[in-house]
Amino acid sequence: MRPNRFSLRRSPTAVAAVALAAVLAAGAPAAQAAGAAAPTAAAAAAPDIPLANVKAHLTQLSTIAANNGGNRAHGRPGYKASVDYVKAKLDAAGYTTTLQQFTSGGATGYNLIADWPGGDPNKVLMAGAHLDSVSSGAGINDNGSGSAAVLETALAVSRAGYQPDKHLRFAWWGAEELGLIGSKYYVNNLPSADRSKLAGYLNFDMIGSPNPGYFVYDDDPVIEKTFKDYFAGLNVPTEIETEGDGRSDHAPFKNVGVPVGGLFTGAGYTKSAAQAQKWGGTAGQAFDRCYHSSCDSLSNINDTALDRNSDAAAHAIWTLSSGTGEPPTGEGVFSNTTDVAIPDAGAAVTSSVAVTGRTGNAPAALQVGVDIKHTYRGDLVVDLLAPDGTAYRLKNSSSGDSADNVIATYTVNASSEVANGSWKLRVQDIARQDTGYIDSWKLTF
């Protein structure tokens, strides 16, 4: 997040260095009013975003900074190396990527734009984060955290073969720390007709603060509710974000009437006693004592906050893009949406899906989508049972995993199994005190 508005700012001279046609024609969105109606299409459940994957991206960004003068700031080699890393991941995942160049302070900057094929080009949902750091450090929380979460969510879209109703576009902004230069350049150079196609922009800036709060932007009621509902499902209270008002990359979008929202875990403001009581952490201490400092390193991340916010980002993107989650013609989805209660420390329960109309055996990459609501997911053992009773372990219990819910997609090599028949999801709670239920699950052939 850039410093507050009273800090010294340079006046940018943004100059295009690449043709904008590829960026502007890559499917910009149809503007909805800030109070747009909630999506009516049945949204597919978002997958769990693996914390280990997000942290692996942070490790790469840390290494890039270490190899390039200790930072990833605008105009420095570390920033371009960061862009190259993210772009390579997206290119390999099937995205159409575009580098948008601009000039600020006599140095070349870059925005990275990534479009996922498909979706309505007149309704574009964007999600983004600034990729640059300040010059004093690696910027792992500010804003490696947001950049890594958005990247891993984009990769999850690819892994799931997700087909949203809206067109999805992801962005990593340059020179945010100099005054939102990259995002302003993008918005200012987007024709009004293309701006009108933007259904919304989601911003993720500093989402792993070491003494975290859980703050939600209140700029658009639909987006705000989407995030609040997600955290309510985790029994995590939220507050409206005020510290970063106008200080991150959602501001240029908001200024031209695009619905915006986002998440934040706090920067230099001090955590109050009331906030420490509901969120944990240390009262009287900044949410991020290393904000804009050299100590904003890998050790400056709260894993729980990063994990929750990464999953919340995916949830919002899946929900607001209103996708059905159904695969291309020729594939098949078989699901069960009937709730099944899971007894506390009791016998295993099952939920059945009848697969019909298939020929031959199941695929070697059978996708098993699971949505289990539970207050301590480490208690759960989850198996897929083939029609002949063969069990495929999807998830083991883990006493140290205290997070809520199992929302994930697993891949099973079921090529030895006949496709048609009754498949079952089996779930057992092996420890006491926590409860839950199977919300829904599906097989994708």
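One is the number of the first residue shown, and numbering goes on along the chain from there.
From the backbone N, Cα and C atoms, a Cβ is placed for every residue, glycine too.
Non-local neighbourhood of Asp48 (Ca(2+) binding site): Asp311, Ala314, Val406, Ile407, Ala408, each in the same chain, at least six residues away, with C-beta under 8 Å from its C-beta. Annotation source Swiss-Prot lists Ca(2+) binding site at Asp48, Ile49, Asp307, Asp311.
For Asp205 (Zn(2+) 1 binding site), the same-chain residues 6+ apart in sequence whose C-beta sits under 8 angstroms from its C-beta are Met1, Ala129, His130, Asp142, Asn143, Gly146, Glu176, Gly244, Ser248, Asp249, Gly262, Phe264. If you look up Swiss-Prot, you'll see His130, Asp142, Asp205 marked as Zn(2+) 1 binding site, on the strength of experimental evidence.
DSSP gives Asp142 (Zn(2+) 1 binding site) a helix state. Swiss-Prot lists Asp142, Glu177, His292 with the feature Zn(2+) 2 binding site, giving experimental evidence as the kind of evidence.
Annotation comment: Swiss-Prot describes 325-445 as domain 'P/Homo B', evidence class sequence analysis. Over the domain 'P/Homo B' (325-445), the average per-residue pLDDT in this prediction is 88.
Under the three-state DSSP scheme, Glu176 (mutagenesis position) falls in the helix class. What Swiss-Prot says about the mutagenesis result for Glu176 to Asp or Gln is this: KM decreases (to 0.4 mM), kcat reduces by 4 orders of magnitude.
Glu176 (mutagenesis position): 29 other CB atoms within 10 A of its CB, across all protein chains. For the mutagenesis of Glu176 to Ala, Swiss-Prot gives this note: KM halves (0.33 mM), kcat reduces by 5 orders of magnitude. The structure shown keeps the original residue.
The mutagenesis experiment Tyr291 to Ala, Phe or Ser is recorded by Swiss-Prot, whose note states: Activity decreases about 100-fold. DSSP assigns Tyr291 (mutagenesis position) to coil in the three-state reduction, outside any helix or strand. Counting every protein chain shown, the number of other Cβ atoms lying within 10 Å of the Cβ of Tyr291 (mutagenesis position) is 22.
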Composition by DSSP (helix, strand, coil) of residues within the domain 'P/Homo B' (325-445): 3 helix, 63 strand, 55 coil
Secondary structure of His130 (Zn(2+) 1 binding site) (DSSP, helix/strand/coil): strand
Separation of alpha carbons, Asp307 (Ca(2+) binding site) and His292 (Zn(2+) 2 binding site) (Å): 22
Asp205 (Zn(2+) 1 binding site) - helix vs strand vs coil (DSSP): coil
Neighbour tally for Asp142 (Zn(2+) 1 binding site), based on other Cβ positions within 10 Å of its Cβ: 30
Alpha-carbon spacing, Tyr291 (mutagenesis position) to Asp307 (Ca(2+) binding site), which is rounded to whole Å: 20
